[in-house]
Amino acid sequence: MTEILPHVNDEVLPAEYELNQPEPEHCPGPESDMAGKSDACGGCANKEICESLPKGPDPDIPLITDNLSGIEHKILVLSGKGGVGKSTFAAMLSWALSADEDLQVGAMDLDICGPSLPHMLGCIKETVHESNSGWTPVYVTDNLATMSIQYMLPEDDSAIIWRGSKKNLLIKKFLKDVDWDKLDYLVIDTPPGTSDEHISINKYMRESGIDGALVVTTPQEVALLDVRKEIDFCKKAGINILGLVENMSGFVCPNCKGESQIFKATTGGGEALCKELGIKFLGSVPLDPRIGKSCDMGESFLDNYPDSPASSAVLNVVEALRDAVGDV
């Protein structure tokens with residue numbers, strides 16, 4: 001028997017704790033053994049709260065590990081800056097993988113304050129149901145399932161205004177309680193930059209194993225500056241970097257097939273950055289205005305425009321990504 005989950009509210013998702021102010025720089029973390037004790041805690045308005053929180057191993061992590069044990073490959077989609085097409089690429093990656101009928105694919109939207117995967121995957125009006133086996137994800141196709149906070153909002157344009165503790169609790173629920181069953185791939189779309197969501201997902205999934213991160217950028221230096229920070233975060237957090245994809249890399253006219261550079265790579269672009277930092281360059285994807293149209297319609301751009309240079313480029317990136325995780 002299944003039932004529809006109620007909309008997200010304080011009763012359904014109570015905060016584990018509420019801090020008096022956002023965590024300061026060099027904060028050891030409210031749940032760490034050094035919470036309230038480190039040098040960074042001196043004078044912090046949260047000191048007493050952090051000291052009172054329970055310490056020790058998180059009892060939910062074994063449950064998360066068990067729930068995700070049937071998932072073969074787990075991929076984080078990251079970007080240093082917003083607006084580079086990270087969520088768009090996460091959606092196209094999900095469409096591309098699920099085009100193989102032998103693969104079972106899940107898409108988890110962890111951009112909690114700006115969820116967009118449901119719209120791009122064409123299931124914006126769906127709701128989440130709960131059964132004895134947990135939360136049932138929304139199925140886009142027979143072999144593509146998705147989960148997002150968007151399905152739990154009272155209105156499509158309802159704002160999510162949460163601090164880190166409540167975000168962490170929702171991430172735990174998605175990892176621990178969603179009945180993904182057996183998947184070949186779980187694509188995890190994250191917010192831009194490095195935030196609570198990134199730290200939490202790495203902490204909660206460390207034991208279950210993350211194959212690595214796919215980093216999305218655009219060619220211009222202003223985007224690459226933040227990508228360098230994202231890559232540094234991955235290295236410090238012990239997250240394997242599967243590779244980098246340069247999105248919006250030129251514009252190919254659908255009529256004359258001529259190519260123009262809209263966002264010029266003033267410092268060499270993504271490929272040069274990969275050579276500099278010693279990470280894998282998965283490929284470049286050119287601009288195609290029809291990508292945005294397909295996302296707005298909740299349809300697969302790859303199916304709608306298979307002859308587009310952008311479609312070929314995306315499929316090449318997906319092939320390189322599958323090779324990077326050993327799925328050949």
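Positions of Cβ are set from backbone N, Cα and C atoms, glycine also.
Taken residue by residue with DSSP, Cys27 (mutagenesis position) is part of neither helix nor strand, so it is coil. For the mutagenesis result Cys27 to Ala, the note given in Swiss-Prot is Supports growth, albeit at a lower rate.
DSSP assigns Cys41 ([4Fe-4S] cluster 1 binding site) to a helical segment in the three-state reduction. Its Cβ taken as reference, Cys41 ([4Fe-4S] cluster 1 binding site) is surrounded by 19 other Cβ atoms within 10 Å in the chains shown. Annotated [4Fe-4S] cluster 1 binding site per Swiss-Prot: Cys27, Cys41, Cys44, Cys50, in sequence order.
In the three-state DSSP scheme, Cys50 (mutagenesis position) falls into the helix class. Taking all protein chains in view, 24 other C-beta atoms sit within 10 angstroms of the C-beta of Cys50 (mutagenesis position). Quoted from Swiss-Prot, the note on the mutagenesis of Cys50 to Ala is: Loss of function.
Annotated ATP binding site per Swiss-Prot: Gly80, Lys81, Gly82, Gly83, Val84, Gly85, Lys86, Ser87, in sequence order, evidence recorded as sequence analysis. Mapped onto three states, the DSSP output places Gly80 (ATP binding site) in coil.
In Swiss-Prot, a published mutagenesis experiment is listed as Cys253 to Ala, annotated Loss fo function and disrupts heterotetramer formation. Around Cys253 (mutagenesis position), a 10 Å sphere centred on its CB holds 11 further CB atoms from the protein chains shown.
Among the features that Swiss-Prot reports, [4Fe-4S] cluster 2 binding site is placed at Cys253, Cys256.
All chains included, 22 other C-beta atoms sit within 10 angstroms of the C-beta of Cys295 (mutagenesis position). In this structure, Cys295 (mutagenesis position) is part of a helix by DSSP. According to Swiss-Prot, the mutagenesis experiment Cys295 to Ala carries the annotation: Does not impair function.
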Cβ neighbours of Val84 (ATP binding site) where a neighbour is any other Cβ within 10 Å: 25
Residue among binding-site residues Gly82, Gly85 with least C-beta crowding, 10 angstrom cut-off: Gly82
Most Cβ neighbours inside 10 Å, all chains, among the binding-site residues Lys81, Lys86: Lys86
Of Gly80, Gly83 (the binding-site residues), the residue whose Cβ has the fewest other Cβ atoms within 10 Å: Gly83
Distance [Cα-Cα, Å, rounded] between Val84 (ATP binding site) and Cys295 (mutagenesis position): 15
